[in-house]
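A.B. asks: Positions annotated as domain 'KH' by Swiss-Prot: 122-192. According to Swiss-Prot, the mutagenesis experiment Lys20 to Glu carries the annotation: In temperature-sensitive mutant KRR1-17; grows normally at 25 degrees Celsius but fails to grow at 35 degrees Celsius; when associated with N-66; R-162 and A-261. For the mutagenesis result Phe45 to Leu, the note given in Swiss-Prot is In temperature-sensitive mutant KRR1-18; grows normally at 25 degrees Celsius but fails to grow at 35 degrees Celsius; when associated with S-95 and G-207. In Swiss-Prot, the entry for mutagenesis Leu95 to Ser states: In temperature-sensitive mutant KRR1-18; grows normally at 25 degrees Celsius but fails to grow at 35 degrees Celsius; when associated with L-45 and G-207. The structure shown retains the original residue. The note that Swiss-Prot attaches to the published mutagenesis Asp261 to Ala is: In temperature-sensitive mutant KRR1-17; grows normally at 25 degrees Celsius but fails to grow at 35 degrees Celsius; when associated with E-20; N-66 and R-162.
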Amino acid sequence: MVSTHNRDKPWDTDDIDKWKIEEFKEEDNASGQPFAEESSFMTLFPKYRESYLKTIWNDVTRALDKHNIACVLDLVEGSMTVKTTRKTYDPAIILKARDLIKLLARSVPFPQAVKILQDDMACDVIKIGNFVTNKERFVKRRQRLVGPNGNTLKALELLTKCYILVQGNTVSAMGPFKGLKEVRRVVEDCMKNIHPIYHIKELMIKRELAKRPELANEDWSRFLPMFKKRNVARKKPKKIRNVEKKVYTPFPPAQLPRKVDLEIESGEYFLSKREKQMKKLNEQKEKQMEREIERQEERAKDFIAPEEEAYKPNQN
């Protein structure tokens, strides 16, 4: 067979963007037949998102109807479902619809989440809850990702061209694939105790180097800073003891009560062996109940709804 590799290709000009994703239109479905099987995806959402989802669900339905995707909001089970219909012509739009409901469940506002239906937009939900076992350390590192007044997060958004939302045990990101890769690296390293400022400096240098065409085919590692991890032991503050001089008394200290004396005083001494065991069990159960109530209150703090701006529905 004759090779066509070295032949002239007059249609292949430099102004053609070969990486551009062409929009899939209805006429591109040559057969015109509906899909052989129905595809559907379902995701659960937390209780505090219920009121917000009810207010925006008409807009969600309207946005998905343009792509012939059906959606169902089940407030009893706390779930959102998307599925293809007989009119659906784009085989990949169901995956975009799945990402839409996933972002809505993770507290992403609807005006931002609906952009995922565009071809040039992708998303990534990064789980950060499993990196650190200590709750206080986890909260500290998550706050480090946000930064003072959200400055660290804004810098990352500008450098990666992604929308980033930190919520609970996840970080939701939307943007191009190249930016999402950088966001995941920064977030995971931050939870591994590597400060985001190091990555921000690196991304700023890369952005400046990308403006110079003569460095397009060169290795940039010589321009990037190399940070060494240093574990410096902190000096522990000296404990100052408050030693007060005791007043001298010639009399010996009073004798401490024995265990039997305490039992006689409380009346436990006169109980039978079985009654003592029952009393001990009841005390243990009361302590367990108190601990369980404290744990439930601690867990409930994670499900407090974040402050959101009031959503104004689209009148058009």
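Here the Cβ of each residue, glycine as well, is placed from N, Cα and C on the backbone.
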A.B. asks: Do you know offhand how many angstrom separate Lys20 (mutagenesis position) and Asp261 (mutagenesis position) by C-alpha?
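C.D. replies: Taking the Cα atoms only, Lys20 (mutagenesis position) lies 87 Å from Asp261 (mutagenesis position).
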A.B. asks: Can you tell me the CA-to-CA distance separating Phe45 (mutagenesis position) and Leu95 (mutagenesis position), as a whole number of Å?
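C.D. replies: Roughly 18 Å, rounded to the nearest whole number.
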A.B. asks: Averaging the per-residue pLDDT over the domain 'KH' (122-192), what integer do you get?
C.D. replies: 93
A.B. asks: Under 8 Å Cβ-Cβ from Leu95 (mutagenesis position), six or more apart in the same chain: what's there?
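C.D. replies: Spatial neighbours, sequence-distant, of Leu95 (mutagenesis position): none.
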A.B. asks: Provide the number of Cβ atoms within 10 Å of the Cβ of Phe45 (mutagenesis position), excluding the reference atom itself.
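C.D. replies: The Cβ of Phe45 (mutagenesis position) has 22 Cβ neighbours within 10 Å.
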A.B. asks: I'd like to know which of these mutagenesis positions, Lys20, Asp261, is least surrounded, judged by other CB atoms within 10 A.
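C.D. replies: Among the mutagenesis positions Lys20, Asp261, the sparsest Cβ neighbourhood within 10 Å belongs to Lys20.
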